[in-house]
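Undergrad: The structure follows.
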Amino acid sequence: MDAEPKRKFGVVVVGVGRAGSVRLRDLKDPRSAAFLNLIGFVSRRELGSLDEVRQISLEDALRSQEIDVAYICSESSSHEDYIRQFLQAGKHVLVEYPMTLSFAAAQELWELAAQKGRVLHEEHVELLMEEFEFLRREVLGKELLKGSLRFTASPLEEERFGFPAFSGISRLTWLVSLFGELSLISATLEERKEDQYMKMTVQLETQNKGLLSWIEEKGPGLKRNRYVNFQFTSGSLEEVPSVGVNKNIFLKDQDIFVQKLLDQVSAEDLAAEKKRIMHCLGLASDIQKLCHQKK
């Protein structure tokens, strides 16, 4: 990313919640200015402007010749529709995970991006975290016997953020990135809607027959936390040390996206990333089906 492009890519941010606000901030960073030009944001709320960034309508964003790129930072349930509209309009798309709440829809959108000759990038900042880098180093070259990854947090609205296997897909992405493609053995969902409590328990198997449990547990009073326990043929790992603040992970993700815009990522790397994303979305879809069958 050394040479500046002849023309900067005009960007619109769709959705200005937590992720969208971070994207707006990062687009003003000097590192972004060489390649990206923030044109405005789209929001269902009437905000007028935010920190001197103007609000524009969805229709204007889709039509604008100034806008080359859309950052989709809205709630997960709306991702598919926004991605489709912006790709159809000939724009490149960066979307916060999960890109869709169904495997089939994701396949359609990849095909549309290829047909339009546009970049479709699903954000995965969890792979840029210091905790993941620690785990990756610890796991490298070791054979897993069994392990577990449990995540706890406060309740999340399924209607807006999807079934737990989709809203929690960053944890599944960790497991797949650490241990390779996984097979689904079983999945159960315990729900107490009156208490806003849910617990999803998934059993997975590595290609070397190592067993993995993935648990997503959400309810009032549950603090946001990850618990890991991996047993290897050569020792075990029972916690991830506190590594402090993960700095600039959204900016680093944006750097990867810009490399794709500039055609600086190899076809092999793009194919491997897409394969991992689709494997995780496929597992999430299968987990959802299995849990619904048992209801």
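Quick reminder: no glycine exception, Cβ is built from N, Cα and C everywhere.
Just lifted these from Swiss-Prot, have a look:
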- Arg18, Ala19, Ser76, Ser77, Ser78, His79, Tyr97, Ser167: NAD(+) binding site (BINDING)
- Cys73 to Ala: Loss of activity (MUTAGEN)
- His279, Cys280, Cys291, His292: Zn(2+) binding site (BINDING)
- Cys280 to Ala: Reduced activity (MUTAGEN)
- Cys291 to Ala: Reduced activity (MUTAGEN)
Undergrad: Measure from the CA atom of Cys73 (mutagenesis position) to the CA atom of Ala19 (NAD(+) binding site) and give the result in Å, rounded to a whole number.
TA: 6
Undergrad: Just checking a number: largest C-alpha distance across Arg18, Ala19, Ser76, Ser77, Ser78, His79, Tyr97, Ser167 for the NAD(+) site, rounded to a whole Å.
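TA: Spelled out: the longest distance between any two Cα atoms in Arg18, Ala19, Ser76, Ser77, Ser78, His79, Tyr97, Ser167 is 16 Å.
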Undergrad: I'd like to know which of the recorded positions His279, Cys280, His292 sit within 10 A of His79 (NAD(+) binding site) at the Cα level.
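TA: If one measures from the Cα of His79 (NAD(+) binding site), no recorded positions come within 10 Å, so the answer is none.
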Undergrad: For His292 (Zn(2+) binding site), write down the residues of its own chain that are at least 6 apart in sequence and whose Cβ falls under 8 Å from its Cβ; none is a fine answer.
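TA: Once residues fewer than 6 apart are set aside, His292 (Zn(2+) binding site) is near nothing.
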Undergrad: Compute the C-alpha separation of His279 (Zn(2+) binding site) from Ser78 (NAD(+) binding site), stating it in Å without decimals.
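TA: Cα-Cα distance, His279 (Zn(2+) binding site) to Ser78 (NAD(+) binding site): 21 Å.
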Undergrad: Helix, strand or coil for Ser167 (NAD(+) binding site)? Use DSSP.
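TA: Looking at the DSSP assignment, Ser167 (NAD(+) binding site) belongs to a helix.
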Undergrad: How many whole Å apart are the CA atoms of Tyr97 (NAD(+) binding site) and Cys73 (mutagenesis position)?
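TA: Rounded to the nearest whole number, the Cα-Cα distance is 9 Å.
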Undergrad: Can you check which residue among the recorded positions Ala19, Cys73, Cys280, Cys291 has the largest number of Cβ atoms within 10 Å of its own?
TA: Cys280
Undergrad: Would you pick out, from the binding-site residues His79, His279, the residue whose Cβ has the largest number of other Cβ atoms within 10 Å?
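TA: Highest number of other Cβ atoms within 10 Å: His79.
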Undergrad: For Ser77 (NAD(+) binding site), write down the residues of its own chain that are at least 6 apart in sequence and whose Cβ falls under 8 Å from its Cβ; none is a fine answer.
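TA: For Ser77 (NAD(+) binding site), the qualifying residues are Leu101, Glu159, Arg160, Phe161, Gly162.
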Undergrad: How many neighbouring Cβ atoms, not counting its own, are there within 10 Å of the Cβ of Tyr97 (NAD(+) binding site)?
TA: 21
Undergrad: Just to verify: the residue among Ser76, Ser78, Ser167 with the fewest other Cβ atoms within 10 Å, which of the binding-site residues is it?
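TA: Sparsest of the binding-site residues Ser76, Ser78, Ser167 by Cβ contacts within 10 Å: Ser78.
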